[in-house]
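Right, one structure below, let's go through it.
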Amino acid sequence: MCSLASGATGGRGAVENEEDLPELSDSGDEAAWEDEDDADLPHGKQQTPCLFCNRLFTSAEETFSHCKSEHQFNIDSMVHKHGLEFYGYIKLINFIRLKNPTVEYMNSIYNPVPWEKEEYLKPVLEDDLLLQFDVEDLYEPVSVPFSYPNGLSENTSVVEKLKHMEARALSAEAALARAREDLQKMKQFAQDFVMHTDVRTCSSSTSVIADLQEDEDGVYFSSYGHYGIHEEMLKDKIRTESYRDFIYQNPHIFKDKVVLDVGCGTGILSMFAAKAGAKKVLGVDQSEILYQAMDIIRLNKLEDTITLIKGKIEEVHLPVEKVDVIISEWMGYFLLFESMLDSVLYAKNKYLAKGGSVYPDICTISLVAVSDVNKHADRIAFWDDVYGFKMSCMKKAVIPEAVVEVLDPKTLISEPCGIKHIDCHTTSISDLEFSSDFTLKITRTSMCTAIAGYFDIYFEKNCHNRVVFSTGPQSTKTHWKQTVFLLEKPFSVKAGEALKGKVTVHKNKKDPRSLTVTLTLNNSTQTYGLQ
């Protein structure tokens, strides 16, 4: 999924959650209750709304009593279940105010909780009575005495209590400041460690992708939080219509099945599957676009079939043990860029039922020789004379960067050669780093200036109607384009010649979502980065 916002808005239906939730209802009865409450209130009495309906109350205690009796939401149980103290409680209240989740969702949450972000310290409602509630009373209930010790008046006792609370608040703020400072030191240490470490360990059964921490992987997921990349992907007709045709033309694969959509984005594949007759569809995505996806699902009245879960597939807890079908649009530039296939294979190993299927199921990567002397000169020879100055040293920075662009088919000078065949049902994560010898049959005498790579996608297993699409330069262009590896020193080739070479593909050791590609060709070796 070469797509890369924040979709979290303070409206009903945008919930940072692990499930797609039905929208709360504002019934006429609730409005009537609110009117009755307003009529009975003294003028100027401060009110606060219920967390789950429109009723108003004049104290936190009344509000929580109502939540417990009418909505089966017990704040005492919630605080103890998650070990919430002052700041955790504040975040919880603001999270509910901002995201409007259902009671069922709130009662189903387990750690990690979705209200940990600093943004939930900001009050949603001005003068919210619930934020003035002392959550520590839930841990240490105290009885209010009817007489005051040592001859203190009631006012004096209140003042002393306020001083005690102020001191406790200052202590908590100081502790939070120290915690933030420690956290920053830890982050800096982790960044320094990553930048100075060349090797990540990886076994054949696990992926370094699964081990990435939030601060390491945040840029990747945040890039998918903006609508723009999803618009680009949805408008890619080759991509989107291929998935649609595969699903709609093979409904037997989805009828009454439980389907998992890994990296669901806006939910388009989940909705295709639901329309094809799936019994249940689970969409998982870590990016903020999931909040818009929740609204999209409700707008299309598919919330009874589709459940959306926010988080990494390696970390979330699905509401089912096994699924029948896994679908995902995981492909990146040169197929493997972004390493999202690692996550799909993780999901397959953990959740796919025996006899289940993963789609797309077959993928191939191919190379082809390119001759485009003008473009090579524009990007490489350009540095030999820049306004009369020599800048040839810049070539060392330009050449190692793979270029993603749409090639003119007329620049192709060889037949393609496959270098990798992936069957998603049998491939392991370790197979995604590989070396391959290749031979390119030259079709036209010319100068070879670059080698280009692209991939083809197949929906085949159990399909009555097979669907295939290509990202090659001779096919309709897609948002994946082609990946071009410019040669430092072009060389001549003759028609009919067999140009032999070797390619090695690895994850970047410092950024495993990026790729390192090494080409050996014409007695020369060059390493390229795709990032």
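Cβ atoms here come from the backbone N, Cα and C positions, even for glycine.
According to Swiss-Prot, the protein has these features:
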- GLU329: active site (ACT_SITE)
- GLU338: active site (ACT_SITE)
- ARG239, GLY263, ASP285, ILE313, GLU314, SER343: S-adenosyl-L-homocysteine binding site (BINDING)
- 217-531: domain 'SAM-dependent MTase PRMT-type' (DOMAIN)
- TYR87 to Cys: Markedly reduced affinity for RPS2 (MUTAGEN)
- TYR87 to Phe: No effect on interaction with RPS2 (MUTAGEN)
- GLU338 to Gln: Loss of catalytic activity. No effect on ALDH1A1 activity regulation (MUTAGEN)
- VAL403 to Trp: Reduces catalytic activity (MUTAGEN)
- HIS464 to Ala: Loss of interaction with ALDH1A1 (MUTAGEN)
- ASN465 to Ala: Loss of interaction with ALDH1A1 (MUTAGEN)
- ARG466 to Ala: Loss of interaction with ALDH1A1 (MUTAGEN)
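Summarising the environment of GLU314 (S-adenosyl-L-homocysteine binding site), the number of other Cβ atoms within 10 Å of its Cβ, over all protein chains shown, is 18. All protein chains shown were included, and the count of other CB atoms within 10 Å of the CB of ASP285 (S-adenosyl-L-homocysteine binding site) stands at 27.
Ranked by how many other Cβ atoms sit within 10 Å of their Cβ, the recorded positions ILE313, VAL403 place VAL403 at the bottom. Most Cβ neighbours within 10 Å, among the recorded positions SER343, ASN465: SER343 holds that distinction in the structure as shown. All chains included, 27 other C-beta atoms sit within 10 angstroms of the C-beta of GLU338 (mutagenesis position). Under DSSP, GLU329 (active site) is assigned to coil, being neither helix nor strand in the three-state scheme.
With a 10 A radius on its CB, TYR87 (mutagenesis position) counts 17 other CB atoms from all the protein chains. In this structure the alpha carbons, written CA, of ASP285 (S-adenosyl-L-homocysteine binding site) and GLU329 (active site) are 12 Å apart. In this structure the C-alpha atoms belonging to GLU329 (active site) and ARG239 (S-adenosyl-L-homocysteine binding site) are separated by 9 Å.
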